[in-house]
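Features as listed in Swiss-Prot:
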- Asp88 to Asn: No activity, but no significant conformational change (MUTAGEN)
- Asp88: active site, nucleophile (ACT_SITE)
- Asp149 to Asn: Large decrease in activity, but no significant conformational change (MUTAGEN)
- Asp149: active site, proton donor (ACT_SITE)
- His339 to Ser: Shows higher affinity for unsaturated chondroitin disaccharide sulfated at C-6 position of GalNAc residue (delta6S) (MUTAGEN)
- Gly342 to Ser: Shows higher affinity for unsaturated chondroitin disaccharide sulfated at C-6 position of GalNAc residue (delta6S) (MUTAGEN)
- Ile344 to Lys: Shows higher affinity for unsaturated chondroitin disaccharide sulfated at C-6 position of GalNAc residue (delta6S) (MUTAGEN)
Amino acid sequence: MWQQAIGDALGITARNLKKFGDRFPHVSDGSNKYVLNDNTDWTDGFWSGILWLCYEYTGDEQYREGAVRTVASFRERLDRFENLDHHDIGFLYSLSAKAQWIVEKDESARKLALDAADVLMRRWRADAGIIQAWGPKGDPENGGRIIIDCLLNLPLLLWAGEQTGDPEYRRVAEAHALKSRRFLVRGDDSSYHTFYFDPENGNAIRGGTHQGNTDGSTWTRGQAWGIYGFALNSRYLGNADLLETAKRMARHFLARVPEDGVVYWDFEVPQEPSSYRDSSASAITACGLLEIASQLDESDPERQRFIDAAKTTVTALRDGYAERDDGEAEGFIRRGSYHVRGGISPDDYTIWGDYYYLEALLRLERGVTGYWYERGR
């Protein structure tokens, strides 16, 4: 059922390997070509993750060789501390170094992932009880700020805690996850993109947005980060409240999916042709639904409901948004949005959308769960 879609992604990736060389794709800019960078952006781990997924599925050395080169690049980036003053270290190193460890049990990759976890730990602000999202400590705008994306960065810390036996990684990750649950998720199970706290004492100030439509609206990719992020943290922490939050957010999301199965970029905007979609939000959510289902008993009626919803979502992406391996396209799925209000790639390829689309396909086809936790955990 999914093999043709996976084959298209494999073919596109093989071509991209030759085109991109040692550079990393981020988003497209209105064309069918990716804008590349030299491993300086927050999204670069997704390219590495795609290559590891392709290698796991095929055993083809071209994907492995490309993936190993990316890990070497991430080692250099950490040594230089280049554009790492943010919480997305988890995205960057879970899908590169930690992926190599999971696939090959390479000790140097494991050490690199642990070193990256230590860098992420430096962003813990004990007085506020948060992992600061962006900027240096004491930043006047961002010093007490969290964003919902961070839930996908916490698995790097939780994995590091299991690998080393040091409870501090888990303590920090759990504290941040629980504070995110309390303040980022609204009473109706929608979500804020970002929340501000007093950096000196952790008192709540206000919720807001950076990439959503309004402070009070629900940015669909943020909701998707919450669905998958709370589910992943539940797997590590065994916290039923986190899993229940993921389920509630998933129900909220699914109740607002338009007829063709792929969401618009914000739940507040009109569902009409002139509004932008965000295919990446749907791809992330598909992975989150499958992760939730994997933690439910087979007797739970919602388990199959979430699996069916994930299949419906991936089918909608495959049939209405996915590119075919025709020699031209560089992305897997069209109509992703990066920053609509900012006018940055509002209707384009996104490398994270491509990664989660492929992860969802491989979860459905082979049970491959990505690189957020050890296999068989």
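Glycine residues also receive a Cβ, built from the backbone N, Cα and C atoms like all the rest.
Don't expect the noted substitutions in this model, because it carries the original residues.
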Going by C-beta under 8 A and a gap of 6 or more residues, the same-chain neighbours of Gly342 (mutagenesis position) are Gln211
Return only the integer: C-alpha distance in Å from Asp88 (mutagenesis position) to Asp149 (mutagenesis position). 8
Rounding to whole Å, the Cα atoms of His339 (mutagenesis position) and Asp149 (mutagenesis position) are apart by 14
If one looks at the chain holding Ile344 (mutagenesis position), which residues at least 6 apart in sequence have a CB under 8 angstroms from its CB? Val27, Tyr338
